[in-house]
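One structure below.
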Amino acid sequence: MEPFKYICHYWGKSSKSLTKGNDIHLLIYHCLDVAAVADCWWDQSVVLQNTFCRNEMLSKQRVKAWLLFFIALHDIGKFDIRFQYKSAESWLKLNPATPSLNGPSTQMCRKFNHGAAGLYWFNQDSLSEQSLGDFFSFFDAAPHPYESWFPWVEAVTGHHGFILHSQDQDKSRWEMPASLASYAAQDKQAREEWISVLEALFLTPAGLSINDIPPDCSSLLAGFCSLADWLGSWTTTNTFLFNEDAPSDINALRTYFQDRQQDASRVLELSGLVSNKRCYEGVHALLDNGYQPRQLQVLVDALPVAPGLTVIEAPTGSGKTETALAYAWKLIDQQIADSVIFALPTQATANAMLTRMEASASHLFSSPNLILAHGNSRFNHLFQSIKSRAITEQGQEEAWVQCCQWLSQSNKKVFLGQIGVCTIDQVLISVLPVKHRFIRGLGIGRSVLIVDEVHAYDTYMNGLLEAVLKAQADVGGSVILLSATLPMKQKQKLLDTYGLHTDPVENNSAYPLINWRGVNGAQRFDLLAHPEQLPPRFSIQPEPICLADMLPDLTMLERMIAAANAGAQVCLICNLVDVAQVCYQRLKELNNTQVDIDLFHARFTLNDRREKENRVISNFGKNGKRNVGRILVATQVVEQSLDVDFDWLITQHCPADLLFQRLGRLHRHHRKYRPAGFEIPVATILLPDGEGYGRHEHIYSNVRVMWRTQQHIEELNGASLFFPDAYRQWLDSIYDDAEMDEPEWVGNGMDKFESAECEKRFKARKVLQWAEEYSLQDNDETILAVTRDGEMSLPLLPYVQTSSGKQLLDGQVYEDLSHEQQYEALALNRVNVPFTWKRSFSEVVDEDGLLWLEGKQNLDGWVWQGNSIVITYTGDEGMTRVIPANPK
């Protein structure tokens, strides 16, 4: 066969750092390196095969042929002199006969995007009047739907972060200047030659040609191609070595591609993307020694072995996590998924889940990569320990939970290991306008996505979550949603995202309950056939007390101190940080007996919050120190997934579903001994003494739900509240859309609430549309901005100006730190406060979204004096805002 005329004159990778060997890697070799990774990964994952072959009549062999063909075209935009002159030395080395021609300017090369240009050139070449023999001859035949190629080309050329669509592209931006016409002609011939070569390499052996119509393009292709490109660029001393020697013919290229399979297998192993799965052994394998499956756990083996959406409703502490994990294990064992992703509402709950998953990971995989992803995961000591273990003990028996360094380099890669634990916003990014969102989409698509505390999300976030569920359904993925209970309307909306059937959910009063919906139908599972596994019926004694602004009065505070003196573990849950701080201060003033009092909320630095969280778990956890009485004043941070246990709970009024979450921390664990007077679980609920809920409506704006919850509490009239009965009886009626007799102020409040909800739904739809048009940077500030409607916080950096520079709260001087240390110091010393505080400051936010606030250090801590407010910070109380009686 004749040597190649054009394609061997283009470089794909260039490096001056290699100490030996070539410093140029031919473009055609790089493209085949990437295709080799895709080929090897395909062979190792039945899940990926089934995903790409979903709803296709073509054989897997032919789908794979098209897949490799298009992936090898991912860098077609590099067949362009404007890219080649990014390393003019490399170009001239490969083209010694053309050094005298004037090349493109440095500025032109710097602005050149080979991904976007690749899509442009594919579009232009396809419309060209010049014929490319078999390849573009089909463009002359009007009936041929050549548009079927564009989704594939758009996906693979978008591998650097954002998928462009041909019809939306500014084509004038990529037109070749007339001064480069001679180069343009050669570039076009090279692209045509490369397409013909790829046809011979991949399509012809599968009985296909470029005149055939490819299958529908999977939404996972962009992520798959991007990952293959990352790994195919992983040049080491023994993988994907640079090579600038031109192949003699097509057979030499075929041999090169086959030889790269070993390199591909090696980098896949190094990356941590693949792992050996362990055979499913049942839910009992995940339980501690001596424990047997209970409640819904006994139903796992009966659940469908098929992709679907599963909604698990069960009481707090009933083993929902193990139920979900066992079902995920079962699906992985049957090659319906490759991995597991746990998404939780907060960083604290994600940290707690990481601890639980470390013990379970080795049951599912022989060498699992366990990854934690949220804005502060790099400061989680357990996660850092797991990462270090992978380095120091790789290959040894005790290294049974690994954390591949490559996977842990960024949050987006959490979705590529075997078990990922993250905050929910990391999942929502997969459908939002953020760079490389399709990497997250690929990871989710090949995983069982488990979303915990699904009741905790507002309308905006639920709108985004529904988009994630629909995307998962489109690729045949699986999702498990966990909640103590869900209102019927919300459950219906979630289930309707999956499959073609949208039959109404039967109003089944059974509890606990599993609803499953797949492509071909729906099933429901309960414990009616296993009455011995029904959760034990228990009661809580509500004690409603009406107080101004729902604030504990002197009598209540004194009762709390007396209870702690009697040995009780007492918790007061406040709806607002400011309220919690005031209550804490008043308790400290009244505490003459030195009862241990803690304050826990979200307005601490990361270091202080971590210390507070550990102290709370140590004192009030399952194995906490219960030798003396204590008091914890907290906000909502204790109501979600933290395993804490109190003898007496006092809580400000809140919606019923969240109230039940809080009550789940009361007598959470069976104990032989409770202090005298606290043998029966009593929950004191602070209600308003008049109409309306005041500032609490800023947090819980559904006034109707708040009012109906209050009515249910008051209607008990001293009777006990029985669980699990209340989950269904209360929530279904409280969240019922049907109107009932209610005061005028409730109706007025609902008008405002429904207007705000409508705006949130609109924002969710709008931001989902933006995902097709824009690409924002993948950083913490962007993630917060697009995933949490109206909840954007303001990161404050308190400091004291010294002669050496800015001294941060932990005592470090910012200017004395290295760049890496500065980055870490900013994360550890900032405090997130409500964004509304910004109007009190004249200081401006810097380019990283931080507001530096210069204050002074006194004996009590850091203090800043403004015109109308005083802000202080101590490790004990966190950041407080005080409005003086006589402001400046």
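In case you wondered, yes, glycine gets a Cβ from its N, Cα and C as well.
Look at Swiss-Prot and you will find Asp75, His160 tagged as Mg(2+) binding site. Counting every protein chain shown, the number of other Cβ atoms lying within 10 Å of the Cβ of Asp75 (mutagenesis position) is 26.
For Ala314, Pro315, Thr316, Gly317, Ser318, Gly319, Lys320, Thr321, the entry in Swiss-Prot reads ATP binding site. For Lys320 (mutagenesis position), the count of additional Cβ atoms within 10 Å of its Cβ stands at 23 [all protein chains shown]. Under DSSP, Lys320 (mutagenesis position) is assigned to a helix (H, G or I) in the three-state scheme.
Taken from Swiss-Prot, the feature domain 'HD Cas3-type' covers 20-231.
According to Swiss-Prot, the domain 'Helicase C-terminal' annotation covers 556-735, on the basis of sequence analysis.
A C-beta separation below 8 Å, combined with a sequence spacing of at least six in one chain, links His74 (mutagenesis position) to Cys31, Val34, Gly118, Val156, Thr157, His159, Cys225, Asp229. Mutagenesis annotation in Swiss-Prot: His74 to Gly, described as 75% R-loop formation; the structure shown retains the original residue.
In this structure, His74 (mutagenesis position) belongs to neither helix nor strand by DSSP; it is coil. Among the mutagenesis experiments that Swiss-Prot reports, His74 to Ala is described with the note: Loss of CRISPR immunity to lambda DNA and of CRISPR-mediated plasmid curing.
Among the mutagenesis entries in Swiss-Prot is Asp75 to Gly, noted as: 10% R-loop formation.
One mutagenesis experiment named in Swiss-Prot is Asp75 to Ala, and its note says Loss of CRISPR immunity to lambda DNA and of CRISPR-mediated plasmid curing.
A mutagenesis experiment is reported in Swiss-Prot for this position, Lys78 to Leu, and the note states: Less than 5% R-loop formation, binds DNA normally. 100-fold greater sensitivity to bacteriophage lambda. No effect on R-loop formation; when associated with L-320. Annotation for Lys78 (mutagenesis position): spatial neighbours Tyr10, Gly12, Leu27, Gln84, His114, Gly118, criterion Cβ-Cβ under 8 Å with sequence separation of six or more.
Mutagenesis annotation in Swiss-Prot: Lys78 to Ala, described as Loss of CRISPR immunity to lambda DNA and of CRISPR-mediated plasmid curing; the structure shown retains the original residue.
Quoted from Swiss-Prot, the note on mutagenesis experiment Lys320 to Asn is: Loss of CRISPR immunity to lambda DNA and of CRISPR-mediated plasmid curing. Nicks target plasmid DNA but does not degrade it.
Where Swiss-Prot documents Lys320 to Leu as a mutagenesis experiment, the accompanying text is: Double R-loop formation. 2-4 fold decreased ATPase. No effect on R-loop formation; when associated with L-78.
Take the CB of His455 (mutagenesis position) and look out to 10 A: across all protein chains shown you find 24 other CB atoms. One mutagenesis experiment catalogued in Swiss-Prot, His455 to Leu, is accompanied by this note: Loss of R-loop unwinding.
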_Can you check which residue among the binding-site residues Ala314, Thr321 has the largest number of Cβ atoms within 10 Å of its own?_
Ala314
*Around the Cβ of Pro315 (ATP binding site), the count of other Cβ atoms that are within 10 Å*: 21
*Using Thr321 (ATP binding site) as the reference point, find which of the recorded positions Asp75, His160, His455 has the shortest Cα-to-Cα distance to it.*
His455
*Compute the mean position of the Cβ atoms of Ala314, Pro315, Thr316, Gly317, Ser318, Gly319, Lys320, Thr321, which form the recorded ATP site, and then list in sequence order the other residues of that chain whose Cβ is within 8 Å of it.*
Gln295, Leu296, Thr323, Ala484, Pro512
*Minimum Cβ neighbour count within 10 Å among the binding-site residues Thr316, Ser318: which residue?*
Thr316
_Nearest-integer angstrom distance between the alpha carbons (Cα) of His455 (mutagenesis position) and Ala314 (ATP binding site)_ = 12
_Whole-number answer please: how many Å between the C-alpha atoms of Gly319 (ATP binding site) and His160 (Mg(2+) binding site)?_
42
*In sequence order, which same-chain residues at least six apart have a C-beta under 8 angstroms from His160 (Mg(2+) binding site)?*
Asn113, Gly115, Ser226
*Taking the Cβ of Gly317 (ATP binding site) as reference, which residues of that chain separated by at least 6 in sequence fall under 8 Å from it?*
Gly664, Arg668, His669
